[in-house]
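**Q** Swiss-Prot lists these features:
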type	residues	note
BINDING	D75, H160	Mg(2+) binding site
BINDING	A314, P315, T316, G317, S318, G319, K320, T321	ATP binding site
DOMAIN	20-231	domain 'HD Cas3-type'
DOMAIN	301-504	domain 'Helicase ATP-binding'
MUTAGEN	H74 to G	75% R-loop formation
MUTAGEN	H74 to A	Loss of CRISPR immunity to lambda DNA and of CRISPR-mediated plasmid curing
MUTAGEN	D75 to A	Loss of CRISPR immunity to lambda DNA and of CRISPR-mediated plasmid curing
MUTAGEN	D75 to G	10% R-loop formation
MUTAGEN	K78 to L	Less than 5% R-loop formation, binds DNA normally. 100-fold greater sensitivity to bacteriophage lambda. No effect on R-loop formation; when associated with L-320
MUTAGEN	K78 to A	Loss of CRISPR immunity to lambda DNA and of CRISPR-mediated plasmid curing
MUTAGEN	K320 to L	Double R-loop formation. 2-4 fold decreased ATPase. No effect on R-loop formation; when associated with L-78
MUTAGEN	K320 to N	Loss of CRISPR immunity to lambda DNA and of CRISPR-mediated plasmid curing. Nicks target plasmid DNA but does not degrade it
MUTAGEN	H455 to L	Loss of R-loop unwinding
Amino acid sequence: MEPFKYICHYWGKSSKSLTKGNDIHLLIYHCLDVAAVADCWWDQSVVLQNTFCRNEMLSKQRVKAWLLFFIALHDIGKFDIRFQYKSAESWLKLNPATPSLNGPSTQMCRKFNHGAAGLYWFNQDSLSEQSLGDFFSFFDAAPHPYESWFPWVEAVTGHHGFILHSQDQDKSRWEMPASLASYAAQDKQAREEWISVLEALFLTPAGLSINDIPPDCSSLLAGFCSLADWLGSWTTTNTFLFNEDAPSDINALRTYFQDRQQDASRVLELSGLVSNKRCYEGVHALLDNGYQPRQLQVLVDALPVAPGLTVIEAPTGSGKTETALAYAWKLIDQQIADSVIFALPTQATANAMLTRMEASASHLFSSPNLILAHGNSRFNHLFQSIKSRAITEQGQEEAWVQCCQWLSQSNKKVFLGQIGVCTIDQVLISVLPVKHRFIRGLGIGRSVLIVDEVHAYDTYMNGLLEAVLKAQADVGGSVILLSATLPMKQKQKLLDTYGLHTDPVENNSAYPLINWRGVNGAQRFDLLAHPEQLPPRFSIQPEPICLADMLPDLTMLERMIAAANAGAQVCLICNLVDVAQVCYQRLKELNNTQVDIDLFHARFTLNDRREKENRVISNFGKNGKRNVGRILVATQVVEQSLDVDFDWLITQHCPADLLFQRLGRLHRHHRKYRPAGFEIPVATILLPDGEGYGRHEHIYSNVRVMWRTQQHIEELNGASLFFPDAYRQWLDSIYDDAEMDEPEWVGNGMDKFESAECEKRFKARKVLQWAEEYSLQDNDETILAVTRDGEMSLPLLPYVQTSSGKQLLDGQVYEDLSHEQQYEALALNRVNVPFTWKRSFSEVVDEDGLLWLEGKQNLDGWVWQGNSIVITYTGDEGMTRVIPANPK
């Protein structure tokens, strides 16, 4: 066969750092390196095969042929002199006969995007009047739907972060200047030659040609191609070595591609993307020694072995996590998924889940990569320990939970290991306008996505979550949603995202309950056939007390101190940080007996919050120190997934579903001994003494739900509240859309609430549309901005100006730190406060979204004096805002 005329004159990778060997890697070799990774990964994952072959009549062999063909075209935009002159030395080395021609300017090369240009050139070449023999001859035949190629080309050329669509592209931006016409002609011939070569390499052996119509393009292709490109660029001393020697013919290229399979297998192993799965052994394998499956756990083996959406409703502490994990294990064992992703509402709950998953990971995989992803995961000591273990003990028996360094380099890669634990916003990014969102989409698509505390999300976030569920359904993925209970309307909306059937959910009063919906139908599972596994019926004694602004009065505070003196573990849950701080201060003033009092909320630095969280778990956890009485004043941070246990709970009024979450921390664990007077679980609920809920409506704006919850509490009239009965009886009626007799102020409040909800739904739809048009940077500030409607916080950096520079709260001087240390110091010393505080400051936010606030250090801590407010910070109380009686 004749040597190649054009394609061997283009470089794909260039490096001056290699100490030996070539410093140029031919473009055609790089493209085949990437295709080799895709080929090897395909062979190792039945899940990926089934995903790409979903709803296709073509054989897997032919789908794979098209897949490799298009992936090898991912860098077609590099067949362009404007890219080649990014390393003019490399170009001239490969083209010694053309050094005298004037090349493109440095500025032109710097602005050149080979991904976007690749899509442009594919579009232009396809419309060209010049014929490319078999390849573009089909463009002359009007009936041929050549548009079927564009989704594939758009996906693979978008591998650097954002998928462009041909019809939306500014084509004038990529037109070749007339001064480069001679180069343009050669570039076009090279692209045509490369397409013909790829046809011979991949399509012809599968009985296909470029005149055939490819299958529908999977939404996972962009992520798959991007990952293959990352790994195919992983040049080491023994993988994907640079090579600038031109192949003699097509057979030499075929041999090169086959030889790269070993390199591909090696980098896949190094990356941590693949792992050996362990055979499913049942839910009992995940339980501690001596424990047997209970409640819904006994139903796992009966659940469908098929992709679907599963909604698990069960009481707090009933083993929902193990139920979900066992079902995920079962699906992985049957090659319906490759991995597991746990998404939780907060960083604290994600940290707690990481601890639980470390013990379970080795049951599912022989060498699992366990990854934690949220804005502060790099400061989680357990996660850092797991990462270090992978380095120091790789290959040894005790290294049974690994954390591949490559996977842990960024949050987006959490979705590529075997078990990922993250905050929910990391999942929502997969459908939002953020760079490389399709990497997250690929990871989710090949995983069982488990979303915990699904009741905790507002309308905006639920709108985004529904988009994630629909995307998962489109690729045949699986999702498990966990909640103590869900209102019927919300459950219906979630289930309707999956499959073609949208039959109404039967109003089944059974509890606990599993609803499953797949492509071909729906099933429901309960414990009616296993009455011995029904959760034990228990009661809580509500004690409603009406107080101004729902604030504990002197009598209540004194009762709390007396209870702690009697040995009780007492918790007061406040709806607002400011309220919690005031209550804490008043308790400290009244505490003459030195009862241990803690304050826990979200307005601490990361270091202080971590210390507070550990102290709370140590004192009030399952194995906490219960030798003396204590008091914890907290906000909502204790109501979600933290395993804490109190003898007496006092809580400000809140919606019923969240109230039940809080009550789940009361007598959470069976104990032989409770202090005298606290043998029966009593929950004191602070209600308003008049109409309306005041500032609490800023947090819980559904006034109707708040009012109906209050009515249910008051209607008990001293009777006990029985669980699990209340989950269904209360929530279904409280969240019922049907109107009932209610005061005028409730109706007025609902008008405002429904207007705000409508705006949130609109924002969710709008931001989902933006995902097709824009690409924002993948950083913490962007993630917060697009995933949490109206909840954007303001990161404050308190400091004291010294002669050496800015001294941060932990005592470090910012200017004395290295760049890496500065980055870490900013994360550890900032405090997130409500964004509304910004109007009190004249200081401006810097380019990283931080507001530096210069204050002074006194004996009590850091203090800043403004015109109308005083802000202080101590490790004990966190950041407080005080409005003086006589402001400046």
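Think of each number as a place in line: the chain as shown, counted from 1.
Every residue, even glycine, has its Cβ placed from backbone N, Cα and C.
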**Q** Which residue among the binding-site residues T316, S318, T321 has the fewest other Cβ atoms within 10 Å of its Cβ, if you could check?
**A** T316
**Q** Can you tell me the CA-to-CA distance separating D75 (mutagenesis position) and S318 (ATP binding site), as a whole number of Å?
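**A** About 52 Å separates the two Cα atoms.
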**Q** Neighbourhood of the ATP site (A314, P315, T316, G317, S318, G319, K320, T321): other residues with Cβ within 8 Å of the Cβ centroid, in order?
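**A** Sorted by sequence, the hits are Q295, L296, T323, A484, P512.
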**Q** Just the number: how many Å between the Cα atoms of K320 (mutagenesis position) and A314 (ATP binding site)?
**A** 7
**Q** For G317 (ATP binding site), which of the three DSSP-derived states applies: helix, strand, or coil?
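**A** DSSP assigns G317 (ATP binding site) to coil.
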**Q** Helix, strand or coil at K78 (mutagenesis position), per DSSP?
**A** helix
**Q** Distance check, please: Cα of A314 (ATP binding site) against Cα of H455 (mutagenesis position), rounded to an integer number of angstrom.
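**A** Counting only the Cα atoms, the answer is 12 Å.
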**Q** Roughly how many Å separate the Cα of G319 (ATP binding site) from that of H160 (Mg(2+) binding site), to the nearest whole number?
**A** 42
**Q** Between the Cα atoms of P315 (ATP binding site) and H455 (mutagenesis position), what distance do you get, rounded to the nearest Å?
**A** 13
**Q** So among H74, K78, G317, T321, all listed as recorded positions, which is physically nearest to H160 (Mg(2+) binding site)? Use the C-alpha atoms.
**A** H74
**Q** Can you give me the Cα-Cα distance between K78 (mutagenesis position) and T316 (ATP binding site) in Å, rounded to a whole number?
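**A** Between the Cα atoms of K78 (mutagenesis position) and T316 (ATP binding site), the distance comes to 56 Å.
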**Q** Given the recorded positions H74, H160, H455, which one is most crowded in terms of C-beta atoms within 10 angstroms?
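**A** Output for this query is H74.
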**Q** Using C-alpha atoms only, work out the spacing between T316 (ATP binding site) and H455 (mutagenesis position) and round it to an integer in Å.
**A** 13
**Q** Ranking the binding-site residues P315, G317, G319 by other Cβ atoms within 10 Å, which is at the bottom?
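**A** Per-residue Cβ counts within 10 Å for the binding-site residues P315, G317, G319 bottom out at G317.
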**Q** About how far apart, in whole Å, are the alpha carbons (Cα) of T321 (ATP binding site) and H74 (mutagenesis position)?
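**A** A Cα-Cα distance of 41 Å.
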**Q** Work out how many Å separate H74 (mutagenesis position) and G317 (ATP binding site) at their Cα atoms, rounded off.
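**A** Here the two Cα atoms are 49 Å apart.
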**Q** For H455 (mutagenesis position), which of the three DSSP-derived states applies: helix, strand, or coil?
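**A** H455 (mutagenesis position) sits in a helix per DSSP.
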